[in-house]
Amino acid sequence: MWRAGRAAVACEVCQSLVKHSSGIQRNVPLQKLHLVSRSIYRSHHPALKLQRPQLRTPFQQFSSLTHLSLHKLKLSPIKYGYQPRRNFWPARLAARLLKLRYIILGSAVGGGYTAKKTFDEWKDMIPDLSDYKWIVPDFIWEIDEYIDLEKIRKALPSSEDLASLAPDLDKITESLSLLKDFFTAGSPGETAFRATDHGSESDKHYRKVSDKEKIDQLQEELLHTQLKYQRILERLEKENKELRKLVLQKDDKGIHHRKLKKSLIDMYSEVLDVLSDYDASYNTQDHLPRVVVVGDQSAGKTSVLEMIAQARIFPRGSGEMMTRSPVKVTLSEGPHHVALFKDSSREFDLTKEEDLAALRHEIELRMRKNVKEGCTVSPETISLNVKGPGLQRMVLVDLPGVINTVTSGMAPDTKETIFSISKAYMQNPNAIILCIQDGSVDAERSIVTDLVSQMDPHGRRTIFVLTKVDLAEKNVASPSRIQQIIEGKLFPMKALGYFAVVTGKGNSSESIEAIREYEEEFFQNSKLLKTSMLKAHQVTTRNLSLAVSDCFWKMVRESVEQQADSFKATRFNLETEWKNNYPRLRELDRNELFEKAKNEILDEVISLSQVTPKHWEEILQQSLWERVSTHVIENIYLPAAQTMNSGTFNTTVDIKLKQWTDKQLPNKAVEVAWETLQEEFSRFMTEPKGKEHDDIFDKLKEAVKEESIKRHKWNDFAEDSLRVIQHNALEDRSISDKQQWDAAIYFMEEALQGRLKDTENAIENMIGPDWKKRWMYWKNRTQEQCVHNETKNELEKMLKVNDEHPAYLASDEITTVRKNLESRGVEVDPSLIKDTWHQVYRRHFLKTALNHCNLCRRGFYYYQRHFIDSELECNDVVLFWRIQRMLAITANTLRQQLTNTEVRRLEKNVKEVLEDFAEDGEKKVKLLTGKRVQLAEDLKKVREIQEKLDAFIEALHQEK
């Protein structure tokens, strides 16, 4: 009822609105009116022929009695005939965005409420700790009032200062990585840093290696590495020297270099170097003077030599052997104090401690290099030149110290080797022996004095030097004992002169100037000099150096001309022998012969490129067919020929050819090409060159050939390219002309006839000689051959009955043959029947195939026209044509690889081998041998020695 009353009130309101709206102009937009007002407006203005558009949504017709449900009604804009249509897409977009905002806002409110509720739940789960507040002291709550944190922060160091004090992690990481690489490199010294297991399985004890052993092992390994690089450096220096010679030889004629004048002592040192090599090669000893420094180990030999050279140039050790090979030191005067080795151009500045350390290290490396494995000392000499202001000109040789006992770590023959080296130098009648004796030890412990007295019993070329006189004066109770030594009354030896020197306080870091000052100060204050036990000219190393130099040059002037005359006589004898034995040959030493042989070998390698392509392809094709013919006939042709029709034959052939090409054929082809290249290379290297052929190079050429072939490897990609080419060649079945057809038939006949001949020989060996050979050569058959002959005859009868018999015998056929033979009294085994059948059927098949081959000579027309004739199927001819074409294409491909790539690579290998042989002196001595080579070597050495001696003698006379 209340709804009906409410509707009636609404109708009255509407009617009143209509009455008052009669004055509204008609141009008022209808869209601005309310929906209800629009319906009233249209009912009172029928002149407006408005067309109501169809609503897109279902709706209800409203009246005054119906309920207005505006939230369910969706109206669309109304089109009027006189008003254009308007599009309100911004309004629709805004409405959608407003709806999205409400969704987001609602979600945010709901999420915040949920988060607050979760936080409250967690807060309620935390226990209340207010009851335990009494445990904390009261001053804790007031501590911030008494502590000024700002002052503490200022008192602490800054972050930059802390960073500067911190270790450099990059450097530490780099050092650790270097140590890790060093210890994991598999070096021999690696085990020194590992614990050694000495316990049982249950209880293991580890023993740590001492620091000294670790350092020694590291130094040993470092020295080995340096020795290796030292060899490389020497080889490079040798190459540089050879290149320098070549540059000088190719100098322009218009440019003349000024010849540097060498000093007298340098010329003499070069003579000694050449003589040293000559003596080592021919086990002889020259008689030119040199100062030989000998003494007991740790007697001070090296220190005396360093005082004379005015530089600490030798490695030093505390009581251990440091001089492991003779060191020849040539002293000469010069503006700068420098040292250099004979075989190196590097100069060491002896005024700089860095260069001195490098020189000592270099000498130690050279000594270790000279010492062979299993030895302690070496007789090979290290040549060193020292120049400086105030140095006395002479040549000294520092020898290893004489020992009395061989200690652990030394070779068993160390003592004898040192004695033999010392005797070899002291046996020279013109050598000056500088005998060094330690004054701080008892004279009875001396070993070297006995050795010197044996070599120079009259003391005509011996100078005695007493070292460590300062220690001797302190330790010896009777000073007269030192006087007896200096006067030559204590030791059983004689000498030209006696000297007393002081070579330092025992500190290896002392400089030469400090040692000289200490020596002069000691002798100025010494009781020995004040009491006239020692004379002034017998003390200090300076006086010793002057005396040794005077004695040295006196010996040189007396003996050098005699030595030159002896070499002149030797040269005359060698030249006479050469003229009598080799009058038409030039005198070529081993190096010159090697260069000549090198040029000949390279010319012969170049000859490989002169081989014609036709010759390459012929020998390649022939060699390849010889290698693969057995496989083609036995594994491809014969199995396929047993088939009944041409389709099966072609299928079998294609399958077997594909398998053969994929697996074996390319590899076989490369092997054949490599063997062919070797044969041609050997032919050029070994073929005689007529009367001009020199057999002295034969061993060298053979060695170069073998080493080059060993190093040469065929290109790895050759097989892959060959496989594709061979596969494509075998796939082709179209024979284009009659000439190719005839060539294939000839190729097939030749192959089958060769197999037939082999089969005939096998049958002949099986059945024995025929009646003609038995009568003419008196040969008989064995019992087994008779059985084979009877079996063969029986099987041939079977083949005559059935000309198209398959390749295998059936079991009943074997039984029939055996019964027939037994009926004639021949006992035969089934396996013997099968073996005989194999050869008999093989001969029958090959003869049939040859007859068929003759028939196919006229079959090219049928093949070309594709006629189907069962009596004339020439598929086997096509097979052999495919094989022949594959061989030709393969030979052509291999020839291109040979001429374009492999010959050049072989030539490169030959050059590398020759370069390696040129650097290996032992290899040249082994390969270039003979009386002629040795005689030329002797002539070259003797001429060089004589020329240097003559130049030295001339300069010596000019100096006089």
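Using N, Cα and C of the backbone, Cβ positions are placed for all residues, glycine too.
If you look for the noted substitutions, you won't find them, since the model keeps the original residues.
A simple way to gauge crowding: the CB of Ser298 (GTP binding site) has 18 other CB atoms within 10 angstroms, across all the protein chains here. For Ser298, Gly300, Lys301, Thr302, Ser303, Gly317, Lys468, Asp470, Thr503, the entry in Swiss-Prot reads GTP binding site, with the evidence type similarity to another entry.
According to Swiss-Prot, the feature Mg(2+) binding site maps to Thr302, Thr323, Asp398, an assignment based on similarity to another entry. Under the DSSP three-state reduction, Thr323 (Mg(2+) binding site) is assigned to coil, being neither helix nor strand. Within the same chain, the residues at least 6 positions away from Thr323 (Mg(2+) binding site) whose Cβ sits under 8 Å from its Cβ are Lys301, Thr302, Phe314, Met367, Asp398, Leu399, Pro400, Gly401, listed in sequence order.
The domain 'Dynamin-type G' annotation in Swiss-Prot covers 285-561, and the record cites sequence analysis as its basis.
Looking at Swiss-Prot, the entry for mutagenesis of Gly300 to Glu says: Abolished GTPase activity. The Cβ of Gly300 (mutagenesis position) has 26 neighbouring Cβ atoms from other residues within 10 Å, across all protein chains displayed.
Each of the binding-site residues Lys301, Lys468 was assessed for Cβ neighbours inside 10 Å, and the highest tally belongs to Lys301. Over the domain 'Dynamin-type G' (285-561), the average per-residue pLDDT in this prediction is 85. Residues Val293, Lys301, Leu305, Phe314, Met322, Val327, Leu399, Pro400, Gly401 surround the recorded Mg(2+) site, their Cβ atoms falling within 8 Å of the Cβ centroid of Thr302, Thr323, Asp398, which are themselves excluded. The 10 Å shell around the Cβ of Thr503 (GTP binding site) contains 26 further Cβ atoms across the protein chains shown. Gly300 (mutagenesis position) and Lys468 (GTP binding site) are 8 Å apart (CA-CA, integer value).
Annotation for Ser303 (GTP binding site): same-chain Cβ neighbours under 8 Å, separated by at least 6 residues, are Thr467, Thr503, Gly504.
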